[in-house]
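To start, the structure under review is shown below, and the notes come after it.
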Amino acid sequence: MAGRRLNLRWALSVLCVLLMAETVSGTRGSSTGAHISPQFPASGVNQTPVVDCRKVCGLNVSDRCDFIRTNPDCHSDGGYLDYLEGIFCHFPPSLLPLAVTLYVSWLLYLFLILGVTAAKFFCPNLSAISTTLKLSHNVAGVTFLAFGNGAPDIFSALVAFSDPHTAGLALGALFGAGVLVTTVVAGGITILHPFMAASRPFFRDIVFYMVAVFLTFLMLFRGRVTLAWALGYLGLYVFYVVTVILCTWIYQRQRRGSLFCPMPVTPEILSDSEEDRVSSNTNSYDYGDEYRPLFFYQETTAQILVRALNPLDYMKWRRKSAYWKALKVFKLPVEFLLLLTVPVVDPDKDDQNWKRPLNCLHLVISPLVVVLTLQSGTYGVYEIGGLVPVWVVVVIAGTALASVTFFATSDSQPPRLHWLFAFLGFLTSALWINAAATEVVNILRSLGVVFRLSNTVLGLTLLAWGNSIGDAFSDFTLARQGYPRMAFSACFGGIIFNILVGVGLGCLLQISRSHTEVKLEPDGLLVWVLAGALGLSLVFSLVSVPLQCFQLSRVYGFCLLLFYLNFLVVALLTEFGVIHLKSM
């Protein structure tokens, strides 16, 4: 069952990519005017067409609000809240620490939203779609599961790349996550459980990742990304997928006839802590088993709805630790909202998680969420013929469809087209993730303005840590459970997808919208320090692992951790100008 669930959640990465293209391009394109205030120069401010927004803190307190509202560099295209205006126009200077504290708290909660949505709603629906499409393990493994696990990273990169002001944030996050995963996570795995690495998958993944990093280094050196380069990134990932499939096919042929049965999914093709995702999906939102009553009786429609919307397992609550309970309290509002708006299909259950009253309610609420989150709600409030908003039409159509479905189905038997709810759930959860990722990017940029930090350093620290912490714990759990090779392989498989698809698709969306090449303006020396550190960490592993005869010890793990600490110190010293070059 675990093997099946492991490979179920990956379908529709291509469809999701198309969704991302529409979602992100729309998010940036439609709301440009929404955040631009009247175009009058601020009193007492020497206004220029574009001034670095980080200079706002050097102005008089009375001029800061006007500067934020009139300076194009301070406008965040997309998102629902204007965080910079909130700090400088609605909080007095004496309450700036309070504003920053609230923003950081909201940022942490957004990371929680990203994790819950991806793990418990987005990935399970990908699993159901993969089962419906009958995809092979290999194809699903290196594409759709990688996308499902890396959804927060990919969405954050797409949102950041779609705005020239935050492109550095995307590069910092992708490079920063790469350094973090290949040093801290990989090192932690070997410290927890020394093991013998698989030579061929190791060489394959690290070489592909080094090529991706080198291409990104060249892209930064050129300072621009053309359509050919963007397509080249995506093409390289396709080539990687083909290589993995061929390597796995050759590996299985060599093992054919052996006394040992091959694994359904070999460690060679695992990506980004899959096994933990399986465990997560198996244990989370198993609605039927969690809330199954001791005595079977015919439940009413209201009882089915209440049980389906209950995100809390009371038996599990009683036996869990205080830490788990505290975290669950914060998750409950998010889980309830997602249960209400996102359908989840589970092919492994007899009823496929069919809950008639809730699923019929989804036919009304989910499309409404789609139109209100797509392009930051621009589509939803658009008035057809200047009379009726789109969201009203969606509610009417959804209500009619829900009524037909409710009276044409039963509580005990899922309908023949129930699998279509997986596509609806996938679309809705993807848009929830995109909305949260947009807010994350906007908050980080606002904090960068307040503290005069570059987008790159915010990306390599806060954004990289926030998006990678879940996978880090997942891989550490795998290592403790005796699967260090699987976890180590996941370190490289997932980040290859993130950098190639994140950069390639993000730049492709920007090019398709603006019809010009993407201009990149590296944040000084720091970007080169980041790229160099990632390259050095890969070279270190490429040289040291074969020298150890692929027997990875705790010494190797501690060396990787020491490397990351040194990198972090150098990066921060570079950001604050302690380390600098005269030519920079």
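In case you wondered, yes, glycine gets a Cβ from its N, Cα and C as well.
At each noted site, the model still has the original residue.
Listed in Swiss-Prot for this protein:
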- Asn149 to Ala: Lithium-selective; displays reduced calcium:sodium antiporter activity while retaining almost normal calcium:lithium antiporter activity (MUTAGEN)
- Pro152 to Ala: Lithium-selective; displays markedly reduced calcium:sodium antiporter activity while retaining almost normal calcium:lithium antiporter activity (MUTAGEN)
- Asp153 to Ala: Lithium-selective; displays markedly reduced calcium:sodium antiporter activity while retaining almost normal calcium:lithium antiporter activity (MUTAGEN)
- Gly176 to Ala: Non-selective; displays similar reduction of calcium:sodium and calcium:lithium antiporter activities (MUTAGEN)
- Ser258 to Ala: Abolished ability to prevent calcium overload (MUTAGEN)
- Ser258 to Asp: Phosphomimetic mutant; prevents calcium overload (MUTAGEN)
- Asn467 to Gln: Lithium-selective; displays markedly reduced calcium:sodium antiporter activity while retaining normal calcium:lithium antiporter activity (MUTAGEN)
- Asn467 to Ala: Has no effect on calcium:sodium antiporter activity (MUTAGEN)
- Ser468 to Thr: Lithium-selective; displays markedly reduced calcium:sodium antiporter activity while retaining almost normal calcium:lithium antiporter activity (MUTAGEN)
- Asp471 to Glu: Non-selective; displays reduction of both calcium:sodium and calcium:lithium antiporter activities (MUTAGEN)
- Asp471 to Ala: Sodium-selective; has little effect on calcium:sodium antiporter activity while displaying markedly reduced calcium:lithium antiporter activity (MUTAGEN)
- Asn498 to Ala: Non-selective; displays similar reduction of calcium:sodium and calcium:lithium antiporter activities (MUTAGEN)
Worksheet entry | From Gly176, Asn467, Ser468, Asp471: mutagenesis positions whose CA lies within 10 A of Asn498 (mutagenesis position) | none
Practice prompt. Tally every other Cβ atom lying within 10 Å of the Cβ atom of Ser468 (mutagenesis position).
Written response: 25
Practice prompt. Taking only the Cα atoms, work out how far Asn467 (mutagenesis position) lies from Pro152 (mutagenesis position), in Å, as a whole number.
Written response: 6
Discussion item. Just to verify a number: CA distance, Asp153 (mutagenesis position) to Ser468 (mutagenesis position), in angstrom, no decimals.
Written reply: 8
Worksheet item: Listed mutagenesis positions are Gly176, Ser468, Asp471; which of them have CA atoms within 10 A of the CA of Pro152 (mutagenesis position)?
Response: Ser468
Worksheet item: What residues, ordered by sequence, lie under 8 A Cβ-to-Cβ from Gly176 (mutagenesis position) and sit at least six positions away in the same chain?
Response: Gly459, Leu460, Thr461, Leu463, Ala464, Trp465, Leu530
Response to the item:
mutagenesis positions considered: Asp153, Asp471; fewest surrounding Cβ atoms within 10 Å belongs to Asp471
Worksheet item: 10 Å Cβ neighbour count around Asn467 (mutagenesis position)?
Response: 30
Fill in: Cβ neighbours of Pro152 (mutagenesis position) where a neighbour is any other Cβ within 10 Å
29
Practice prompt. Give the number of CB atoms, excluding that of Asn498 (mutagenesis position) itself, located within 10 Å of its CB.
Written response: 28
